[in-house]
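Q: Copied straight from Swiss-Prot:
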- 40-47, 177-183, 202-206, 271-274, Ala328: GTP binding site (BINDING)
- Ser47, Thr183: Mg(2+) binding site (BINDING)
- 32-356: domain 'G-alpha' (DOMAIN)
- Ser47 to Cys: Loss of chemotactic responses (MUTAGEN)
- Gly185 to Ser: In ky879; defects in GPCR expression in the AWC neurons (MUTAGEN)
- Gln206 to Leu: Loss of chemotactic and osmotic avoidance responses (MUTAGEN)
Amino acid sequence: MGSCQSNENSEGNARNKEIEKQLNADKRAGSSIVKLLLLGAGECGKSTVLKQMQILHSNGFTEEEVNEKRAIVYNNTVSAMCTILRAMDGVLHLPLENGQKEAEKAIVMKVQENGEEGEALTEEVSKAIQSLWADPGVKKAFEMRSEYQLPDSAKYFLDNCQRISEPGYRPNDQDILYSRVATTGVVEVKFKIKELDFRVFDVGGQRSERRKWIHCFDNVESIIFITAISEYDQVLFEDETTNRMIESMQLFNSICNSTWFLSTAMILFMNKKDLFMEKIQRVNITTAFPDYEGGQNYEEAVSFIKQKFAELNLNPDKKTIYMHETCATDTNQVQLVISSVIDTIIQKNLQKAGMM
């Protein structure tokens with residue numbers, strides 16, 4: 001595992017240097033290059049949006065990428081169950097309702113302890129995960145997931161465990177969209193639309209990653225800032241004293257009003273609307289916004305959050321914030337939103353070139 005991590009870091013560093021070199025070259029290139037920067041706090045859905053752009057505009061995933069994602073899917077499936085089981089033993093103090101499933105728990109936990117969670121799921125491991133996922137105690141722990149760090153994709157992978165463990169399994173686009181590995185450094189997707197070369201960059205969302213890269217992108221055309229509106233009752237992975245929504249707003253404030261991006265268009269994706277729609281019925285947004293006095297319904301709550309973000313813009317006369325409610329794993333919905341964003345950017349480029 002240590003060697004694997006070292007290789008990943010080495011490859012990431014090489015990729016980052018290459019991208020930085022290309023960014024400098026782009027500054028000397030013509031105006032046909034349009035650079036978009038994806039920003040947001042960790043786990044907001046940036047990488048999923050980038051993967052959607054790859055599906056929609058860049059010929060999807062290569063066979064090599066699909067093979068890489070297979071190991072990530074296996075990892076995400078095992079890790080999801082192990083995270084729930086550890087939370088049951090720890091912060092939740094919840095037992096398995098069926099005590100006879102302790103043996104199955106040991107089988108799954110051993111996979112992670114041995115560092116084998118990225119390997120194909122054996123029939124024994126798959127059946128153990130499916131059996132545990134059906135346990136009422138595990139279901140209760142899942143419902144209490146805001147009290148510990150559980151990725152949003154956990155339910156998807158646990159629901160699909162049987163299919164994922166079949167011999168010859170090949171991840172489909174939806175599996176890849178839900179797959180999750182923390183972004184380090186910068187990841188890039190390129191595509192061409194109407195004679196414009198788009199280059200989209202996803203910068204790591206954890207605090208340490210953001211600090212490393214922000215200065216490299218002072219000449220981007222637009223920033224797509226992504227906030228996970230469903231995370232108003234959750235805390236950061238890297239700082240469990242900070243509310244995720246508040247962190248996201250603080251980051252948006254610093255980017256929107258940064259001297260690096262005074263003339264850069266701001267596009268706000270209010271992501272994970274599907275999870276927000278379900279959660280708002282159970283948990284009021286007063287968790288993050290004590291001054292909220294509206295109803296516990298989607299329309300009022302989203303409108304309030306939009307207003308909160310709009311108020312962070314210190315130059316509303318000069319800078320417009322384009323807001324979209326999104327579900328990054330819904331390809332059809334994301335296609336409509338991204339098409340709208342790209343059309344807006346193309347119009348601005350034509351205006352800049354004096355062609356409108």
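In case you wondered, yes, glycine gets a Cβ from its N, Cα and C as well.
Residues as originally present; substitutions not included.
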Q: Pick from Ser47, Thr183, Asn271: which of these recorded positions has the biggest number of other Cβ atoms within 10 Å of its Cβ?
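A: Sorting the candidates by Cβ neighbours within 10 Å, the top entry is Asn271.
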Q: I'd like to confirm something. Which of the recorded positions, Gly40, Ser47, Leu177, Ala328, has a Cα closest to the Cα of Thr183 (Mg(2+) binding site)?
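A: Closest by Cα distance to Thr183 (Mg(2+) binding site) among the recorded positions Gly40, Ser47, Leu177, Ala328: Ser47.
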Q: For the domain 'G-alpha' (32-356), report the average pLDDT of the model, please.
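A: Mean model confidence (pLDDT) across the domain 'G-alpha' (32-356) is 91.
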Q: In the three-state scheme derived from DSSP, which category covers Thr183 (Mg(2+) binding site)?
A: coil
Q: Taking just the CA atoms, what is the gap between Val181 (GTP binding site) and Ser47 (mutagenesis position) in Å?
A: 9
Q: Just jot down the residues in the same chain as Leu177 (GTP binding site), at least 6 apart in sequence, with C-beta under 8 A of its C-beta; none if empty.
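A: Looking at Cβ-Cβ distances below 8 Å from Leu177 (GTP binding site), excluding near sequence neighbours, one finds Thr48, Lys51, Gln52, Ile55, Ala328, Thr329, Thr331.
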Q: Work through the binding-site residues one by one (Gly40, Cys44, Val203) and name whichever has its CA nearest to the CA of Gly185 (mutagenesis position).
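A: So, of the listed binding-site residues, the one sitting closest to Gly185 (mutagenesis position) is Val203.
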Q: Including all protein chains shown, what's the count of other C-beta atoms within 10 A of the C-beta of Ala328 (GTP binding site)?
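A: Taking all protein chains shown, Ala328 (GTP binding site) has 27 Cβ neighbours within 10 Å.
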Q: Rounded to a whole angstrom, what is the C-alpha distance between Asn271 (GTP binding site) and Ser47 (mutagenesis position)?
A: 12
